[in-house]
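Before any comments, here is the structure.
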Amino acid sequence: MHRASHHELRAMFRALLDSSRCYHTASVFDPMSARIAADLGFECGILGGSVASLQVLAAPDFALITLSEFVEQATRIGRVARLPVIADADHGYGNALNVMRTVVELERAGIAALTIEDTLLPAQFGRKSTDLICVEEGVGKIRAALEARVDPALTIIARTNAELIDVDAVIQRTLAYQEAGADGICLVGVRDFAHLEAIAEHLHIPLMLVTYGNPQLRDDARLARLGVRVVVNGHAAYFAAIKATYDCLREERGAVASDLTASELSKKYTFPEEYQAWARDYMEVKE
């Protein structure tokens, strides 16, 4: 069986972006899940930052995973992947220079595309966890990412959160990233089609949409007409794996089946309340 090179996988992803269809990603988190996704016919996969944190650290999504840890997991996937994989590279693990290092390492790992977001990460002392960096810094990160890539087929996608700012600010940011040379725009927090249309009409590069299964956005044909080429519904496969592991081990110990959901199990074993308490204790301004 022919195993596509990393460049060929990147070209395959570019072809998806150049098409007139809308594709749904498979959540891939290790080599086995990547092989399964390809065998089932998924056109592309995504290694989510939150999922990588769970898989590598058993920690909640508090930007705790390091670039090296993330790249190691991406490399394991890249060794076997027969489908293009997008890396959720969070904020690029630092400033624009860190973004350049991130691109170099993920390109070497075999990733087909990566997203760089403009959220202020990791959370800063005395700042809201939902703050965004300024547009100018976001543009600098995208320009740095483009400069750092060696294979021109590697897709650089600028990501922003449409839920945290008004639509005019979203348009301003996405236009700036488009002008900076981003190959695509990733939108999180889009409410419905009216919200999406207000943003999409200003853009001429492909869109990637993180919907988390939002029922207001379940129309692939309409999404495609608006320029959406990639949809991320979430990471249900990973959480199903957690649930299956828990239920299997409980049964081996002779326990009855549990009614805990996958989401509840994730919280049970990643201790988010502890991290939140530490953040309040060490990172908030005391009155």
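Cβ coordinates come from backbone N, Cα and C, glycine included.
Don't expect the noted substitutions in this model, because it carries the original residues.
What Swiss-Prot lists as substrate binding site is SER50, ARG159, HIS235. Per Swiss-Prot, Mg(2+) binding site is recorded for ASP88, and the stated evidence type is experimental evidence. Looking at Swiss-Prot, the entry for mutagenesis of TYR212 to Phe says: 25-fold increase in substrate affinity and 23-fold decrease in activity. For the mutagenesis experiment HIS235 to Ala, the note given by Swiss-Prot reads: 2-fold increase in substrate affinity and 15-fold decrease in activity. Experimental mutagenesis at this site is recorded by Swiss-Prot as HIS235 to Gln, annotated: No change in substrate affinity and 3-fold decrease in activity.
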Spatial neighbours of SER50 (substrate binding site), counting only the recorded positions ASP88, TYR212, HIS235 and Cα distances within 10 Å:
ASP88, HIS235
Which recorded positions (ASP88, ARG159, TYR212) fall within 10 Å of HIS235 (mutagenesis position) by Cα distance?
TYR212
Of the residues named as substrate binders, SER50, ARG159, HIS235, how far apart in Å are the Cα atoms of the most distant pair?
18
Which residues in the same chain, at least 6 apart in sequence, have a Cβ under 8 Å from the Cβ of TYR212 (mutagenesis position)?
VAL232, ASN233, GLY234
What number of additional C-beta atoms lies within 10 angstroms of the C-beta atom of ARG159 (substrate binding site)?
25
Round to a whole number and give the Cα-to-Cα distance in Å for the pair the residue listed as 'Mg(2+) binding site' and ARG159 (substrate binding site).
9
Taking 10 A as the limit, how many CB atoms besides its own sit near the CB of HIS235 (mutagenesis position)?
21
Measure the Cβ-based neighbour count of the residue listed as 'Mg(2+) binding site', defined as the other Cβ atoms within 10 Å of its Cβ.
21
How would DSSP class SER50 (substrate binding site) in three states?
helix
